[in-house]
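A short worksheet on the structure shown next.
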Amino acid sequence: MGLGLGVRAAPFTYAAHALAVAAAAMVLVWSIQFRGGLAIESTNKNLIFNVHPVLMLIGYVIIGGEAIMVYRVLPTSNHDTTKLIHLILHGIALVLGAVGIYFAFKNHNESGIANLYSLHSWIGIGTITLYGIQWIIGFVTFFFPGAAPNVKKGVLPWHVLFGLFVYILALANAELGFLEKLTFLESSGLDKYGTEAFLVNFTALVVVLFGASVVVAAIAPVRLEEPQGYDPIPEN
């Protein structure tokens, strides 16, 4: 999708990869060093909750972003192979996102905390639902059984547009999640200007930069001489 931005996709894919590594490292440091670690089962319910931000960021946001960029990262690869990688990465992101949401519910249920009372939780459920619908439609239309070429051609721009919308919604909700958790921690006595607070805020900023890089990489052309219009995914 070349939109006359005057820039190529490649620099933004490189930036996104670097920012993904940084964001993943930062959320792991936060969850393990500052929040005590991760656990599937524990008497310390906070350790169960810690699985949620790790899976949502690394599994849902980062892997989902890599899935979006795969046609830019591998522009000369066999189309069917690239399409399969795109499908698998989005499927992994969807599954890990769903598991991440499960651990948020598990923490709430075992801690006696109400579910689905915040805007973050509402948008989260809505986003994962839309992500699942998008994946199913993409699978049926472009992979198996596959629609007719003219149908693929008509669906493709909407598939891309809706996919970017859902991804941006997921990014926005991740920011809400960081804000909500940090607000809870600070209301419980966490130093507003302490190391952990700064780490959380900087992690959120890195996620914003990562998401912006992904979106620009998706809409910028692989080569500046590319014609305008969406063309990285053939209809066949």
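Counting starts with 1 at the first residue shown.
Cβ atoms are placed via backbone N, Cα and C, with glycine included.
Swiss-Prot has this to say about the protein:
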- HIS52, HIS120: heme b 1 binding site (BINDING)
- ALA67, ILE68, MET69, VAL70, TYR71, ARG72, VAL73, LEU74, PRO75: L-ascorbate binding site (BINDING)
- HIS86, HIS159: heme b 2 binding site (BINDING)
- 15-219: domain 'Cytochrome b561' (DOMAIN)
- ARG72 to Ala: Fast electron transfer at acidic pH (MUTAGEN)
- LYS83 to Glu: No effect (MUTAGEN)
- LYS83 to Ala or Asp: Decreased redox potential of cytoplasmic heme (MUTAGEN)
- SER118 to Ala: No effect (MUTAGEN)
- TRP122 to Ala: No effect (MUTAGEN)
Neighbouring C-beta atoms (10 Å sphere around the C-beta of PRO75 (L-ascorbate binding site)): 15
On a count of neighbouring CB atoms within 10 A, which of the recorded positions LYS83, HIS86 is highest? HIS86
Using ALA67 (L-ascorbate binding site) as the reference point, find which of the recorded positions LYS83, HIS86, SER118, TRP122, HIS159 has the shortest Cα-to-Cα distance to it. HIS86
Cβ neighbours within the same chain of HIS120 (heme b 1 binding site) - under 8 Å, at least six residues apart: ASN173, LEU176, GLY177, GLU180
In DSSP terms, helix, strand or coil for TYR71 (L-ascorbate binding site)? helix
Lowest 10 Å Cβ neighbour count of the recorded positions TYR71, TRP122 is held by TRP122
